[in-house]
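Note sheet for the following structure.
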Amino acid sequence: MMNASTKFSDNYDVKEELGKGAFSVVRRCVHKTTGLEFAAKIINTKKLSARDFQKLEREARICRKLQHPNIVRLHDSIQEESFHYLVFDLVTGGELFEDIVAREFYSEADASHCIQQILESIAYCHSNGIVHRDLKPENLLLASKAKGAAVKLADFGLAIEVNDSEAWHGFAGTPGYLSPEVLKKDPYSKPVDIWACGVILYILLVGYPPFWDEDQHRLYAQIKAGAYDYPSPEWDTVTPEAKSLIDSMLTVNPKKRITADQALKVPWICNRERVASAIHRQDTVDCLKKFNARRKLKAAISAVKMVTRMSGVLRTSDSTGSVASNGSTTHDASQVAGTSSQPTSPAAEVYPNVLLFNPQKFPRNCVHPFTTHPYYSPKESSKKKLFFTLLFEVCPHTSRSHILLRDNTKNIYHPYHCFTNKMSNYERAAPSSHGSSTTKKIANAIADLVIRRSSPSIRRKTEADVHNSNRNRKVSAPANLQHALVPVIDVVVATGALASSSVDNLSASTSSDLGRNLLNKKEQGPPSTIKESSESSQTIDDNDSEKGGGQLKHENTVVRADGATGIVSSSNSSTASKSSSTNLSAQKQDIVRVTQTLLDAISCKDFETYTRLCDTSMTCFEPEALGNLIEGIEFHRFYFDGNRKNQVHTTMLNPNVHIIGEDAACVAYVKLTQFLDRNGEAHTRQSQESRVWSKKQGRWVCVHVHRSTQPSTNTTVSEF
């Protein structure tokens, strides 16, 4: 798109927010000249590291190359001083999987049409040297709400550029959709996308994935072995041609795996009217509803964790925690979030800051409790402490669910029925008359948010109930309350969807219990029982590297952990153990990340970053020192000051981290250095390296390095 000005605000009018991430926000925008609507991804580049910024540039570069009817198109990319604007197609149809469950009719032939469009987009990407690497339901959208709208492939944040002579190393993708070669840390290329297509096609046909386990190690073992099957009765009605296509996509050996172009020529796809079954698959739709609900629940929980970590909305007015009327404890927000206490704003003193996941014990019919952080109400009593519990409750007699909101004095507010057509006497509990006006106002605001964040059908049904009850619904939530509560209300809505889909005893079962129930699918339940790893929605992008022929270039990568987790255990000892394990894992990840940053600085000849990450008295044993122990970093300045023009790419393979106490760590790894010599010839060099890190003044610095390899010559590159 050609614009007279390179300034975003000169070309576009910004409208409402469509979505939000840690460092970006997506807003609807209108082009001032044409009046066309787009979706603008606005990235705050001040918050990005150098590695993140290179990832952003790579994504924009790839998206500019791709113009296909089944790919969300990038129309404009504008870089300003503090923000980068990516202007995409405005895709209004929502997720493909959500649309399927709303259809009145869905057959194997429909699944064939869906996967055909996905394969068309992948074939186009591969023909242009692009590997997506993150194919999953969340990235499959519909162009509009119209019937028969095109499927659009989105999110090229993990995509890479390759050619037929290149292969990549690096752990990137989403666990449930990762290919065996990625998990085995073998070189990989375009076939990884076909494997993910096979997983998606399997889900499209029966509503659950081929590989599942609550334990991620066992999940990975299943994938590496290609251990999946076609259980009865749901697979009995699927044609052999569909199963054959899945088998060709889920072939463990990537060299024998079918390509996108070959898959498009399979009769089940190109002649679906003759080959694919046209029988309605109600069991698949029912199962897919539950699959979607679990995905949304995990995504919402991840959003809550992201809010508590990144947004800074958690504020506390009570550092010691408070005891609720039922005897349970609501912990201090800074303790729950793992952050320091923040001063409260005037608005935060009147309204609850954020809903926190709380594993308190509630009645058996409670699906999930979410409790607001305590706050003081200055208008009524400086000593009066209030907080709410927002939960879904399932009637034991009717199995119907509804939203229930109660405060710490056991007053009940707005038990709006959201998932059935009628409200039973059990569900029509009237609000207590003892609640204060401030409390009722907040209850109204929270209930408003729940209604607006629910699906349109739920919203209409709920608003009708409100109208019939002659309740006053003019109170709306203030902006700061909406910003803080929306992610958690999404969790509650997703939880309610699970309850309405008859996922029994979710509150009473631990994640492992649920996993065992799902694994015993054939014996215990109908084909609508879902199966999915608790980690399958977590996206990973770790230590990418390019290997092979062609021009070598320095590529930075970033570890992205969305942190989706299962249900929190109420056992203190279990929670402490999990917390300790999580902290240790996070520390190890930090060491790997800072080591990769140091290697990147060496490759880029960035002496400023190098000195920031190394202690001034760092010692080293390395071939360049001819066996001598060198102290200080000045010895290495020569390699930065030299006028080296070689293009260098460094990869850290198989890092092994040992945490030593609280302030020290050691990492050992194999370093692969790829470069072009002065004649343009490619070389690869391998060495074994270990680094000792020490935490000083809250940051990690390298205090010792030991490397084993042959000394550098004029045809190679120093690897210090």
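All positions are counted from 1 along the displayed chain.
Just so it is clear, glycine is given a Cβ too, placed from its N, Cα and C backbone atoms.
No substitution from the list is modelled in this structure, which keeps its original residues.
According to Swiss-Prot, the feature active site, proton acceptor maps to D134. Reduced to three states, the DSSP call for D134 (mutagenesis position) is coil.
Around V26 (ATP binding site), the same-chain residues six or more apart in sequence whose CB sits under 8 Å from its CB are E17, L18, G19, K20, A39, A40, K41, I42, listed in sequence order. The annotation ATP binding site is assigned in Swiss-Prot to L18, G19, K20, G21, A22, F23, S24, V25, V26, K41.
Summarising the annotation, Swiss-Prot assigns domain 'Protein kinase' to 12-269.
The mutagenesis experiment K41 to M is recorded by Swiss-Prot, whose note states: Loss of kinase activity. Annotation note: K41 (mutagenesis position) sits in a strand segment as assigned by DSSP.
Just so you know, the Cβ of D134 (mutagenesis position) picks up 24 other Cβ atoms within 10 Å once every protein chain is counted. One mutagenesis experiment catalogued in Swiss-Prot, D134 to N, is accompanied by this note: Loss of autoinhibition and increase in binding of Ca2+/calmodulin.
Every protein chain considered, the tally of other Cβ atoms within 10 Å of the Cβ of K147 (mutagenesis position) stands at 7. In Swiss-Prot, a mutagenesis experiment is listed as K147 to E, annotated with the note Slight increase in calcium independent kinase activity, no effect on translocation to the neurite.
For S179 (mutagenesis position), the same-chain residues that are 6 or more apart in sequence and have a Cβ closer than 8 Å to its Cβ are G173, Y188, P191, V192, W195, A196, I223, P254. Looking at Swiss-Prot, you'll find the mutagenesis S179 to L noted as follows: In e408; males display locomotor and muscle seizure defects and egg laying defects.
For the mutagenesis experiment I200 to K, the note given by Swiss-Prot reads: Loss of cooperative activation of adjacent holoenzyme subunits. Other Cβ atoms within 10 Å of the Cβ of I200 (mutagenesis position), summed over all protein chains shown, number 24. Annotation note: I200 (mutagenesis position) sits in a helical segment as assigned by DSSP.
Reduced to three states, the DSSP call for D236 (mutagenesis position) is helix. Quoted from Swiss-Prot, the note on mutagenesis experiment D236 to R is: Increase in calcium independent kinase activity, loss of translocation to neurites and glr-1 trafficking.
The local packing around H280 (mutagenesis position), expressed as other Cβ atoms within 10 Å of its Cβ over all shown chains, amounts to 15. Quoting Swiss-Prot on the mutagenesis of H280 to K: Increase in calcium independent kinase activity, no effect on translocation to the neurite.
Under the heading of mutagenesis, Swiss-Prot lists R281 to E and annotates it as follows: Increase in calcium independent kinase activity and translocation to an unlocalized pool in the neurite. Small decrease in glr-1 trafficking. Secondary structure from DSSP puts R281 (mutagenesis position) in coil.
Record note (Swiss-Prot) on the mutagenesis of A665 to V: In sy574; abnormal spicule protraction; when associated with E-170. Long-range Cβ contacts of A665 (mutagenesis position) within its own chain (separation 6+, distance under 8 Å): Q587, K588, I591, V657, H658, I659, V692, W693, W700.
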Measuring Cα to Cα, tell me the gap between S24 (ATP binding site) and D134 (mutagenesis position) in whole angstrom.
-> 19
The rounded CA-CA distance in Å from D236 (mutagenesis position) to I200 (mutagenesis position) is 19
List nothing but the one residue from L18, K20, K41, D236 whose Cβ has the fewest other Cβ atoms within 10 Å; the candidates are the recorded positions.
-> D236
Looking only at the domain 'Protein kinase' (12-269), what is the mean pLDDT?
-> 91
To the nearest whole angstrom, what is the C-alpha distance linking D134 (mutagenesis position) and H280 (mutagenesis position)?
-> 30
Given the recorded positions S24, R281, which one's Cβ is surrounded by the fewest other Cβ atoms within 10 Å?
-> S24
